[in-house]
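Annotated features in Swiss-Prot:
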MUTAGEN   GLY124 to Arg  Loss of ceramide hydrolase activity
BINDING   LEU134, ASP712, SER714, THR717  Ca(2+) binding site
MUTAGEN   HIS194 to Ala  Loss of ceramide hydrolase activity
BINDING   HIS194, HIS303, GLU540, TYR579  Zn(2+) binding site
MUTAGEN   HIS196 to Ala  Loss of ceramide hydrolase activity
MUTAGEN   SER258 to Ala  Decreased ceramide hydrolase activity
ACT_SITE  SER354  active site, nucleophile
MUTAGEN   SER374 to Ala  Decreased ceramide hydrolase activity
MUTAGEN   SER396 to Ala  No effect on ceramide hydrolase activity
MUTAGEN   SER595 to Ala  Decreased ceramide hydrolase activity
Amino acid sequence: MAKRTFSNLETFLIFLLVMMSAITVALLSLLFITSGTIENHKDLGGHFFSTTQSPPATQGSTAAQRSTATQHSTATQSSTATQTSPVPLTPESPLFQNFSGYHIGVGRADCTGQVADINLMGYGKSGQNAQGILTRLYSRAFIMAEPDGSNRTVFVSIDIGMVSQRLRLEVLNRLQSKYGSLYRRDNVILSGTHTHSGPAGYFQYTVFVIASEGFSNQTFQHMVTGILKSIDIAHTNMKPGKIFINKGNVDGVQINRSPYSYLQNPQSERARYSSNTDKEMIVLKMVDLNGDDLGLISWFAIHPVSMNNSNHLVNSDNVGYASYLLEQEKNKGYLPGQGPFVAAFASSNLGDVSPNILGPRCINTGESCDNANSTCPIGGPSMCIAKGPGQDMFDSTQIIGRAMYQRAKELYASASQEVTGPLASAHQWVDMTDVTVWLNSTHASKTCKPALGYSFAAGTIDGVGGLNFTQGKTEGDPFWDTIRDQILGKPSEEIKECHKPKPILLHTGELSKPHPWHPDIVDVQIITLGSLAITAIPGEFTTMSGRRLREAVQAEFASHGMQNMTVVISGLCNVYTHYITTYEEYQAQRYEAASTIYGPHTLSAYIQLFRNLAKAIATDTVANLSRGPEPPFFKQLIVPLIPSIVDRAPKGRTFGDVLQPAKPEYRVGEVAEVIFVGANPKNSVQNQTHQTFLTVEKYEATSTSWQIVCNDASWETRFYWHKGLLGLSNATVEWHIPDTAQPGIYRIRYFGHNRKQDILKPAVILSFEGTSPAFEVVTI
């Protein structure tokens, strides 16, 4: 999670210091009251795997005790899960008779959630709440099965900041309820694109709940439903087909935002690479037996932070724009989010990779601040910000996204290397706080309980911190140490020693109220399709970390007879654990290192664990591996800080009335704008009568009807919600008229939901709509 994810906590700590002990006692009492029970998710079907090391990567007694604790089954945990008879696992003949390819299904579904009154997840900037929508967010699912239909794998790329453990556990639970053991922990990967402009509020660990300003069950349930629907669509639409792979570089769209950390890696290692970022894009092309397009998965290392932390519109950022362009091209005649072709631009080892290619500059003087501490002579680190290539963040998003789309399109068109061979999968739950890491045949070290360093609070050049923390800090500060110690208690000597040279700002692994602040139990997972291996990474690997893991996994496969494997780093998968740097980068303690929560040997631990998964697949011993300790599922979480209130229209007006109409005439390239009497858009998550907040419609004289030309998923539209006092609000719809717009008569429509509550009665959500007067678009 890039950039200043903890400014909310900084404000929280300062507030507590000022208000002194009385407020502290009250808050702690509240946290204890809100503490809920813990449920562990039991086996969801199939084999779930842990690994052993040679020498072993051992799990300590704490993990063993946790895994044997008597707790409730998750089969009864979710009251919202649809309980249906499991789908029988049967070969899908005669579809596959005399066929040697794969059975392929693709699906896409909306998972947008709230677009107002919720914090945007990624920057952690206090007050960066959603206030409208630029594009919809989607879950894109791809199912690949062997010819008899029984052995299959699922890859899902989701337009969210990252996959939370709670989200994955709930999805797996509902998949089990519907499909039995067909879709399981080991063969389903959930990956977040890492957009920093999606809603937060879907986490269960306290650090992320604070950054989200509470848990939003509405958004959580909408995300779960969207992910499941995309998998259902892919499952229903499976057909015989072929998969091809292609690779190629994408130039001019990324820089390393921590080059001084990268330089800590051995010169001999750096000399093997021409760049301090991974420029290679890997593309999977999926077609049916007639050669008709089905879908694309692309993996490329880039942070979706072209939209900066001043943005308040929900959107999928640069990678989402790339998906938008390719899907619109392949699904001609369909509105965005519709049509059979599905294109996912998935995340990879993007930890230190920025799309803001103009680099860091002091915004007050214009001079470069590309230094070890990312700080400016005047104003310090808060003035050091990197910018993208465009005139504004919208333009930069399009430029970077279009470049990725164009390269993926080229690689897709020229893909000729077919992916063949059996499918396999391996998964393990691991206690990452207690892994023995073998440095060589005789010496070992261990991972640590989670902790965040001082440079974490500094943020990055993509989104700086609110207080004057600096990257590259290897010493603490007495002022902040005192605040932390008074409110949270002192970190133990053990955790301080384990994390050196990181100066600990927050000893999250030793904080457990109202729930643990960070996860202990983490997923590691590999899926293979013939000669392709997809490693599901539970966080953000830096460039060199990804390179080392790829090489190690590839070498492990090769040592057991699986030569020439292509290993993909798939980022932000299954559970979020911040960053993973190399041991050498960790010593520099910039943002990424300070956010490597399990200590300096985190990468080495992951390399051991993923090598053992690769070995199990290569030697066909996956079934012999244990599943590992089970993660918790917390039932009660802190509610959102922003309450729901009744919507009100101005006197003499009603919801959807036009307050400011569009002008009578516009030229292409101009912006048509209409302002309506609005209501809180978060109501639409509860009552989904309408599937869009807006439409732009063109009058067709031949049919004497209005035809929709774009909606709120279209890049050229923007929906802004302006919150007033006492339930009053306005909604502004903008249509940035593209050069491709046909001349003619148009109108703009607004669709919303208002919250109404009569005295002594429960609140109800009512739908409404508004329509602007017609206006003309001309090309001259």
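One-based numbering along the chain as shown.
A Cβ is built for glycine as well, from the same backbone N, Cα and C atoms used for every other residue.
Keep in mind that what you see is a predicted model, and the values were worked out from it rather than measured.
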Three-state secondary structure, which DSSP defines for THR717 (Ca(2+) binding site): strand
HIS196 (mutagenesis position) to HIS303 (Zn(2+) binding site) - Cα separation in whole Å: 9
Assigned element (helix, strand, coil) containing SER258 (mutagenesis position), judged by DSSP: coil
Within 10 angstroms of SER595 (mutagenesis position), Cα basis - recorded positions out of GLY124, TYR579, THR717: TYR579
Cβ within 8 Å of the mean position of the Cβ atoms of LEU134, ASP712, SER714, THR717: remaining residues of the chain near Ca(2+): ILE133, THR135, ARG136, LEU694, CYS710, ASN711, ALA713, TRP715, GLU716, ARG718, PHE719
Separation of alpha carbons, SER258 (mutagenesis position) and THR717 (Ca(2+) binding site) (Å): 35
Local Cβ density at HIS196 (mutagenesis position) - other Cβ atoms counted within 10 Å: 28
Top Cα neighbour of HIS194 (mutagenesis position) in the set of recorded positions LEU134, SER354, ASP712: SER354
Coarse DSSP state, helix versus strand versus coil, of SER396 (mutagenesis position): helix
Rounded to the nearest Å - Cα separation of SER258 (mutagenesis position) and SER374 (mutagenesis position): 9
Cα proximity to ASP712 (Ca(2+) binding site), best match among recorded positions GLY124, SER374, GLU540, TYR579: GLY124
For LEU134 (Ca(2+) binding site): intrachain residues, at least 6 apart, with Cβ closer than 8 Å: SER197, LEU313, VAL314, ASN315, PHE394, TRP715, ARG718, PHE719
Nonlocal residues around SER714 (Ca(2+) binding site), in sequence order (Cβ under 8 Å, 6 or more apart): THR135, LEU335, PRO336, VAL696
GLY124, SER354, SER374, SER396 filtered to the recorded positions whose C-alpha is within 10 Å of HIS303 (Zn(2+) binding site): SER354
Around the Cβ of SER396 (mutagenesis position), the count of other Cβ atoms that are within 10 Å: 24
Candidates GLY124, SER354, SER374, SER396 (recorded positions) with Cα within 10 Å of GLU540 (Zn(2+) binding site): none
Minimum Cα separation from SER396 (mutagenesis position), reported as the residue among recorded positions GLY124, SER354, SER374, TYR579 that achieves it: SER354
